[in-house]
Structures are given as structure tokens and as C-alpha cells.
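These come from Swiss-Prot:
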type: MUTAGEN; residues: Ala25 to Val; note: Increased neopine production and slightly enhanced velocity for forward reaction. Slightly enhanced velocity for reversed reaction; when associated with D-111; S-145 and C-165
type: BINDING; residues: Thr27, Asp51, Ser165, Gln187, Ser214, Leu216, Ser264, Arg269; note: NADPH binding site
type: ACT_SITE; residues: Tyr56; note: active site, proton donor
type: MUTAGEN; residues: Glu111 to Asp; note: Normal neopine production; when associated with S-145 and C-165. Slightly enhanced velocity for reversed reaction; when associated with V-25; S-145 and C-165
type: ACT_SITE; residues: His119; note: active site, proton donor
type: BINDING; residues: His119; note: substrate binding site
type: MUTAGEN; residues: Thr145 to Ser; note: Increased neopine production and slightly enhanced velocity for forward reaction. Normal neopine production; when associated with D-111 and C-165. Slightly enhanced velocity for reversed reaction; when associated with V-25; D-111 and C-165
type: MUTAGEN; residues: Ser165 to Cys; note: Normal neopine production; when associated with D-111 and S-145. Slightly enhanced velocity for reversed reaction; when associated with V-25; D-111 and S-145
Amino acid sequence: MESNGVPMITLSSGIRMPALGMGTAETMVKGTEREKLAFLKAIEVGYRHFDTAAAYQSEECLGEAIAEALQLGLIKSRDELFITSKLWCADAHADLVLPALQNSLRNLKLEYLDLYLIHHPVSLKPGKFVNEIPKDHILPMDYKTVWAAMEECQTLGFTRAIGVSNFSCKKLQELMAAAKIPPVVNQVEMSPTLHQKNLREYCKANNIMITAHSVLGAIGAPWGSNAVMDSKVLHQIAVARGKSVAQVSMRWVYQQGASLVVKSFNEGRMKENLKIFDWELTAEDMEKISEIPQSRTSSADFLLSPTGPFKTEEEFWDEKD
């Protein structure tokens, strides 16, 4: 199924995923009618891939929008959609993975997910989601048993595929050493200001699809940056191509062989973001983008602890690898 010209990517497990999805993180209108209407509008204009998570607190609104889209005839079947959600760190324990997924399904009013991701490579003491995580709650993840529980979720049919998010090459190696079903996706920050070249090469060699988040700098998030949208290089390319800076950034990610999720509640920008697949950046454009200074926008500070598995950003991201 293609919608509004969005290509389908075949993951290593054989299932197909729209190359572009709508993100649902960090909305300022969580749990409101406006949030539901934004998701409904996204379906109406052509989005078929939605990326949510237990921690985003957007699952229930997305579920309501899906139900309404079916009632309105915007889609004929839930099978037309590709729904991704994520396992929160406090549930990243072998005995809590399946209950957490089942809770997400209840929130979404769905019988299955298309993709379920481990949100971060770290666990927390079990409990409800909190914005301020006590440092003594941060624990190392038992990759072997947690991933085995993820595999069980797929085997039981509650999700069609499983993957990870915010994993470095080193952490992927640790997880895959004991995996019976390899992860099909690693969702990470990637943009013209964070190329992730080494990670992309590793994932490609291991048949793991990169899904890029924060493609436009995560503007509006507490850790957001204007580096992408203010880039003179990207502005020059955008003017030359008759495109927006956002479209250039998204197109660059796609031309690197990655899929992506982006978020907008503005109908005009929703439509604009879909229009990145019928044109290409030139080799000269790509060369210019390759020279843009690199910096990470995402911060792992909230998951760092003197007594936890990761004490510094460098340890969390394995930046020195």
C-alpha cells in the first residue's frame, strides 16, 4: 500500500513499512481533542505510519483517531496503518514487557502493533511513568531476558516486528549476541547536523533499518535545537531547489537509505512533509551537507547516574567508539 506517494520499505523480517511516519512525541496538547483531530487530519491527508510510545502519553488519542477514521471511512481497515509504539524503561524487565505491550494495545484500542521498540538501552525500577526520574531508579538493562520477552511478544502475535531505539553500535552488538529474532529497526536521532555515519553503516551491514527522529532538530522539545532550520547551507539548497529547509533535511535522510518520523500539527506542513519523494538532491547538494558541522541534539542526561550503568553522555551514546 502506498499513500500520497510515500514509498514502502521492506524490513528484514519481510513486513513493509511506510518510509515516512508521523511522530507523536512532545505535543503541547496531550490527551486533548486538538491532538486527536491532528492525528485524524494526518490520516486524511495521507499518513499511514504513526510513531507513538507509552512515555509520550499519546496512545489513547491516537487510538481514538484511528477508531474515528474507520467510522468516517478515511481508511477501510486498521491493516492500512503501520503503528509503532515503545517499551518504557520502567517496564524493561523480562516479566513486564508483555503486560506493557498489552497496556499499549488497550490504550490504542488495537489487537496488534506493527512494530514494538525498546525505547532506551536502560531500565528503571518498575513503576508508573514520571517526568523526573530519581537517579537511584536507573538500572542496567538485562538485554538477553528483555529481548527474549520482546521476541515472545512477536511470537504471540501482539506485534508484527520488534526493534530498538537510541541504541549505539556497541549496545546493538550486546543485544544481538543473544537474539533469536534480530531487531528490524533502530530509531535514532539523525539529521543534516547529526549524520550517524558509523551507526548507519553498522545497521546496514546487519540488516537493521534506521528510522530517523529529530530530523528537523526537535524544535519545541526541551532539548530542541534550531541548528537544522537555521543552517545557511540548507537554506541555500532549499532556495535553489524550490523546496523548504524541512523538505531538504527530510530528503537528505531518505537519500541516505533511512526511514523517518516527523511531527507537525499544521495541515499545510503535514502535506509539505509528504512531498519529498518525487525529486532528488544533487551530488553537489549532498557534498555540501556532508560538510555541515555535527552536533547531537538529544540528551540522555535524564538517564545518567553516578550509580547507574551510564555516568556520562559519552558512555550512553558510545561517542568514542
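From the backbone N, Cα and C atoms, a Cβ is placed for every residue, glycine too.
Original residues throughout; no substitutions modelled.
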Where Arg269 (NADPH binding site) falls in three-state DSSP terms: helix
Nearest-integer angstrom distance between the alpha carbons (Cα) of Ser264 (NADPH binding site) and Ala25 (mutagenesis position): 10
Rounded distance in angstrom between the Cα atoms of Thr145 (mutagenesis position) and His119 (active site, proton donor): 16
Protein Cβ atoms within 10 Å of Leu216 (NADPH binding site), excluding its own: 26
Cβ-based isolation winner (fewest other Cβ atoms within 10 Å) among the recorded positions Thr145, Ser165, Gln187: Thr145
Minimum Cα separation from Glu111 (mutagenesis position), reported as the residue among recorded positions Asp51, Ser165, Leu216, Arg269 that achieves it: Asp51
Nearest recorded site to Asp51 (NADPH binding site) by CA-CA distance, among recorded positions Ala25, His119, Ser165: Ala25
Spatial separation of Tyr56 (active site, proton donor) from Ala25 (mutagenesis position) - C-alpha basis, Å: 5
